Amino acid sequence: MGQRPFSPNHRSGVLNATTAGAVQFNVLGPLELNLRGTKLPLGTPKQRAVLAMLLLSRNQVVAADALVQAIWEKSPPARARRTVHTYICNLRRTLSDAGVDSRNILVSEPPGYRLLIGDRQQCDLDRFVAAKESGLRASAKGYFSEAIRYLDSALQNWRGPVLGDLRSFMFVQMFSRALTEDELLVHTKLAEAAIACGRADVVIPKLERLVAMHPYRESLWKQLMLGYYVNEYQSAAIDAYHRLKSTLAEELGVEPAPTIRALYHKILRQLPMDDLVGRVTRGRVDLRGGNGAKVEELTESDKDLLPIGLA
């Protein structure tokens, strides 16, 4: 008899039960499995890594052999598959002990296992991606106030380095690098939107922290220079450029990108930034109001309504 195709409405995979829907899966920081605000015990690092691997491929079947390779890499023990199954049983028991029907979440399905998550709000990664994509779309259309709300919401999901308690596993390192790129993109676009809305003063401290953590990330330096300049701190903008230039020269032997050098020369000559800021101040910034309000028409009280999380 052929295998029944997976369907979210199939009884063994239904996640509409109140208890199952209350489970939260978090990877943007140490791995967490929460039930109504209570962290559930996840066991040894290898057992947590099995859950992490399933969570990164949520709603898809992960082969047992793929789990073995991810956990033990090049030197799995002879009974590795049996050990993986033991980890799965332990995780199911943890869910069951918390009052959750584990059959609705952790499913055995050839050639391995599937972690079922029926609601995107149950996973911090899904919430981050959804808010990020909405923010980038709003930013591309020039709706910068709307972009700020989405991008700030995306960053609220982060608690620390991706799967920070499992960084010794190669699959975590690879995933973390890719996702960190997304996080930095969100920070960059959030700074751009805030500067467009006249809130450079709010993002400058955050940008300073970010360039200290990511000294080669020229897109962050660009926003920092622009933020200082439009906030009438020309000397600080010039200093930021020289800090970047020294870092790149001493550690990589390269010059800043042409766009960064062009921005620096405009700052030296005290030229207007119409190509970088004027373009956005002509755009609408509030989708919800529907009145096409421009940035220059925002009052100071309007600007104060922008997310304080920017700081």
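We count from 1, first residue shown onward.
Every residue, even glycine, has its Cβ placed from backbone N, Cα and C.
Nothing has been swapped: the model has the original residues at all the noted spots.
Bear in mind that the values here come from a model prediction, so they are computed numbers and not experimental data.
Annotation of the mutagenesis experiment Gly112 to Ala in Swiss-Prot: Has no deleterious effect on the transcription of the moa1 locus. Neighbour count (other Cβ atoms within 10 Å of the Cβ, all protein chains): 23 for Gly112 (mutagenesis position).
Under its mutagenesis annotations, Swiss-Prot gives Tyr113 to Ala the following note: Shows significantly reduced transcription of the moa1 locus. A 10 Å cutoff on Cβ-Cβ distances gives Tyr113 (mutagenesis position) a total of 23 other Cβ atoms nearby, all chains included.
Here the residue is the original one, but Swiss-Prot notes a mutagenesis experiment at this spot, Glu181 to Ile or Trp: Completely disrupts protein function, as shown by the dramatic decrease of RNA levels for the moa1 locus. The Cβ of Glu181 (mutagenesis position) lies under 8 Å from no Cβ of any same-chain residue at least six residues away in sequence. Glu181 (mutagenesis position) carries a helical DSSP state (H, G or I).
Recorded in Swiss-Prot as a mutagenesis result, Glu181 to Asp carries the remark: Has no deleterious effect on the transcription of the moa1 locus.
Among the mutagenesis entries in Swiss-Prot is Glu181 to Gln, noted as: Shows reduced transcription of the moa1 locus.
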